[in-house]
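Novice: I'd like to ask some things about the structure below.
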Amino acid sequence: MAEYKKIVLLKGLESMEDYQFRTVKSLLRKELKLTKKLQEDYDRIQLADWMEDKFPKYAGLDKLIKVCEHIKDLKDLAKKLKTEKAKVQKKKQGKCKTAVKKKGQDELSSSESLFINKESYKSVPSSKKKGKAIAKTEGEKKNKLTQDQDHLPETSGTDIKTEEDCLQNSPKPPPTSPSSSSNKKKRKEITKTEGGKKKKLTQEQAQLPEPLGTDIKKDEDCLQTPPKPPPTPPSSSLNKKRKSRREEETGVKKSKAAKEPDQPPCCEEPTARCQSPILHSSSSASSNIPSATNQKPQPQNQNIPRGAVLHSEPLTVMVLTATDPFEYESPEHEVKNMFHATVATVSQYFHVKVFNINLKEKFTKKNFIIISNYFESKGILEINETSSVLKADPDQMIEVPNNIIRNANASPKICDIQKGTSGAVFYGVFTLHKKKVKTQNTSYEIKDGSGSIEVEGSGQWHNINCKEGDKLHLFCFHLKRERGQPKLVCGDHSFVKIKVTKAGKKKEASTVLSSTKNEEENNYPKDGIKVEMPDYHV
């Protein structure tokens, strides 16, 4: 995925002019779920990080190509991005084929080695193996058996064949014939006189009669046919050697058969690995939000909105602000408590809804905390009872740039709020221009240098104690349009913090002074108060 991100950032976003870049951000705003604030603040690097998190397969390259194709000045750039993407895919396919070919060659060489070992084992004459077993006998018995072999040269092969037939057909083998023992002694003598394996093999082949070799070959074929080797009597060294060879051949077959079923998956594994997209999870402070590739099933919690994404990766942040806890009505119509906070990483800031008021002490200004198992919805983080919030160690602290802190404390312009889409969430501090109390709700008109907009407060935000000129700090208010006119309305998690200003105090003081003056005029006569003094006589 790193190759695709390089294309998006270095050959895509960096090649655009500022106006073109702002156009691309505007067209991708809904797909990337960018708030108006994030849309304005994001630079090319931050947008590339965000696209990588939202579209992990190709780091958002397909989305960027699609948008560029609809912009007249960026059509050539779209073709260039397609070409670069094709180069990366071709390169990856070549690596996959090379890996599969190399894997197949390794397995083929191992199979050939196994086959050669088996064939070389078969090519060794049975007389050589039997000669080794015969070489162990000692003493006078050797000489006696050697003399007996001169009388029966023609029947040795027949006797060996008969012996093998008996081994296959009867549960107990017959005793070894003298001719078989004489053959053993004959091979033993050849072994002693020659001293080398090659010379010994040559003389054995020369002295043994032809029927003997034929019968031994048939004997080998017969030994491979039965499912179980025949029982070996302790007195027969020849039968022991045949049984040993039979077991070794069976073991080779089993080991080869056990390896063969595993070969196709081994060859296919590199191909599947190359075709599957590699998903990366960003847990560093420079990234925006850890990727949703590490998402877990969302626990059943009524505070979590539909479409929220669970992030289990830890994220280190610095606390900028936090409100006091306040009550809100849950979807189960229960009264619960929560508070709002603002946190920041090294690259951006986040508004946070905290539904566990036991964490209030940790959300102290300039505290460094590590959050995990939290949710993200519309760019706002949500922390509940299942989330983890830990205090960061000194070596885990981060340095938040001043421009990030300034952007977090800044309020959006009202003209920008009016241009927003319905359902967008806004935070900020605004001056109260007018207040109109109605039966069901209260209309608060806020104003700044760019324009004015109505804020509709209901429920606990109906007719709050504020005066014209006061500052209203709005948290989590939603944009709504009625008859084409935009206005901000409160939701379940909305909160208002009132900051009384000097203008508001002066307004209130002048109102009180005016009402006092009217009261005095109404209660006191114009001619003043006439007081009669009693006469005192001494």
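Counting begins at 1 with the first residue displayed.
Yeah, the Cβs are placed from backbone N, Cα and C, and that goes for glycine too.
Here the original residues are kept at every noted site.
Pulled from Swiss-Prot, these are the listed features:
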{"type": "DOMAIN", "residues": "1-87", "note": "domain 'Pyrin'"}
{"type": "VARIANT", "residues": "K6 to N", "note": "In strain: BALB/cAn"}
{"type": "VARIANT", "residues": "Y58 to D", "note": "In strain: BALB/cAn"}
{"type": "VARIANT", "residues": "V100 to G", "note": "In strain: BALB/cAn"}
{"type": "DOMAIN", "residues": "299-499", "note": "domain 'HIN-200'"}
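How about a rundown of where these features are and what they're close to?
Specialist: Per-residue confidence over the domain 'Pyrin' (1-87) averages out at a pLDDT of 81.
Taking the Cβ of K6 (variant position) as centre and 10 Å as the limit, one finds 16 other Cβ atoms among all the protein chains shown. Secondary structure at K6 (variant position), as computed by DSSP, is helix.
Within 10 Å of the Cβ of Y58 (variant position) there are 22 other Cβ atoms, across all protein chains. According to DSSP, Y58 (variant position) is assigned to coil rather than to any helix or strand.
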Novice: Taking only the Cα atoms, work out how far K6 (variant position) lies from Y58 (variant position), in Å, as a whole number.
Specialist: 11
Novice: What counts of helix, strand and coil residues does DSSP assign across the domain 'Pyrin' (1-87)?
Specialist: 70 helix, 0 strand, 17 coil
